[in-house]
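*Asks:* Supplied in structure tokens, the structure appears directly below.
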Amino acid sequence: MALYSISKPVGSKINKHSYQDENTLVGKQALSKGTEKTKLSTNFEINLPRRTVLSDVSNVGKNNADEKDTKKAKRSFDESNLSTNEEADKPVESKFVKKLKVYSKNADPSVETLQKDRVSNVDDHLSSNPLMAEEYAPEIFEYIRKLDLKCLPNPKYMDQQKELTWKMREILNEWLVEIHSNFCLMPETLYLAVNIIDRFLSRRSCSLSKFQLTGITALLIASKYEEVMCPSIQNFVYMTDGAFTVEDVCVAERYMLNVLNFDLSYPSPLNFLRKISQAEGYDAQTRTLGKYLTEIYLFDHDLLRYPMSKIAAAAMYLSRRLLRRGPWTPKLVESSGGYEEHELKEIAYIMLHYHNKPLEHKAFFQKYSSKRFLKASIFVHQLVRQRYSVNRTDDDDLQSEPSSSLTNDGH
């Protein structure tokens, strides 16, 4: 059954030269209205992720959603940026030591040492974040941890979807990552959009033909909620490559908000990351890796059953292990909300396993392969495949930790 009953008006095709707002992303001619300062270069449209997603899996049945059925849905990916088998023997640290410093296995870096290794990062000025206010932080984080449990979607909601699969969720979320990056939206906007999709699908069934509409509408809603200057609805519609109209998105927006009872409360995992980062001395390197590892949540449905506070804590725990930043101290346990090391290892293992699978999320990988994110995706893929290979069981290599170190209680 279709999710929305909408009849598209005649002549509703979007004219890419006709619309305007503060975040104009298309058009070769100067617009007659608006200010010049708010317009972006028209060269930007070359990389716009404008397309109809999931159109190549329209015949995939619910019961045939294995790797063979969804082969056409996987977009090509150039793995030239990753090390080859011959390069795997080279120390990963030597390639990215200027960006991400990996301490020796027996090192116990102090907070003062980590402060010297800080790099420029968009989250450096955490003091301006009201959630980090010392006077109110305990009450604030107690509230958002309760909210975190309230906002959990049904981790098995795909069982009630007749036409959708988890693979389709990955494809949709990767497309949203592309749009999110091209629109230069806040990180919180992406997480809220995905949470809206997951919570909505936990309550309602959705047809494959309306799945992209659900995704783009969720991103629009999240943008209105989080952004200071939200892109116009025409911008979002344009990204669907004519698959939907402005009216379609407006109807979907009203319907989705009614299903969610207009409740858009959602604690971003970045709030928990920043809290832990504060406890460890604001090490921007571990925090950057933590952001990358946390975003795996968008593509691995096994993480849906965990609250975002625990996923963020596990991401920081794993990033510290990968960079050998020392043990998970009582101070870090307290700042994470009380999560002990043994409670985080299961999630850390899921994150490790993600990197032992073939790469297929191009937009996600490329996003974190930039200098802005310290080439975190390249670094982690190479390091995990070296140090935590699924086929590795020996502990003889003194330069790495045993493959079981994240699954057993021992160190």
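Backbone N, Cα and C atoms are what each Cβ position is placed from, and that goes for glycine too.
Although substitutions are noted, the structure shown does not include any of them.
Here's the feature list from Swiss-Prot:
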- 139-265: domain 'Cyclin N-terminal' (DOMAIN)
- Arg51 to Ala: Improves protein stability; when associated with A-54 (MUTAGEN)
- Leu54 to Ala: Improves protein stability; when associated with A-51 (MUTAGEN)
- Arg169 to Ala: Prevents binding to cdc2 and improves protein stability; when associated with A-170 and A-171 (MUTAGEN)
- Glu170 to Ala: Prevents binding to cdc2 and improves protein stability; when associated with A-169 and A-171 (MUTAGEN)
- Ile171 to Ala: Prevents binding to cdc2 and improves protein stability; when associated with A-169 and A-170 (MUTAGEN)
- Ser268 to Asn: No effect on protein stability; when associated with A-329 (MUTAGEN)
- Thr329 to Ala: No effect on protein stability; when associated with N-268 (MUTAGEN)
*Asks:* Using C-alpha atoms, which one of the mutagenesis positions Arg51, Ser268, Thr329 comes nearest to Ile171 (mutagenesis position)?
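*Replies:* Answer for the nearest of the mutagenesis positions: Arg51.
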*Asks:* Helix, strand or coil: which one is Thr329 (mutagenesis position) in, per DSSP?
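*Replies:* DSSP call for Thr329 (mutagenesis position): coil, neither helix nor strand.
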*Asks:* Here are the mutagenesis positions: Arg51, Arg169. Which has the lowest count of other Cβ atoms within 10 Å?
*Replies:* Arg51
*Asks:* Compared by Cα position, which of the mutagenesis positions Arg51, Ser268, Thr329 is the closest one to Glu170 (mutagenesis position)?
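*Replies:* Going through Arg51, Ser268, Thr329 one by one, the closest to Glu170 (mutagenesis position) is Arg51.
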*Asks:* Reported as an integer number of Å, what is the Cα distance between Thr329 (mutagenesis position) and Arg51 (mutagenesis position)?
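*Replies:* So the alpha carbons of Thr329 (mutagenesis position) and Arg51 (mutagenesis position) sit roughly 47 Å from each other.
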*Asks:* Restricting to the same chain and to sequence separations of six or more, state which residues have a Cβ under 8 Å from that of Ser268 (mutagenesis position).
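*Replies:* Expected: Pro187, Glu188, Tyr191, Leu192, Met308.
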*Asks:* Could you give the Cα-Cα distance between Arg51 (mutagenesis position) and Arg169 (mutagenesis position), in whole Å?
*Replies:* 16
*Asks:* Along the domain 'Cyclin N-terminal' (139-265), what average pLDDT does this model show?
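*Replies:* Summing pLDDT over the domain 'Cyclin N-terminal' (139-265) and dividing by its length gives 96.
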*Asks:* Which entry in the list of mutagenesis positions, Glu170, Ile171, Thr329, has its Cβ near the fewest other Cβ atoms, using 10 Å as the limit?
*Replies:* Thr329
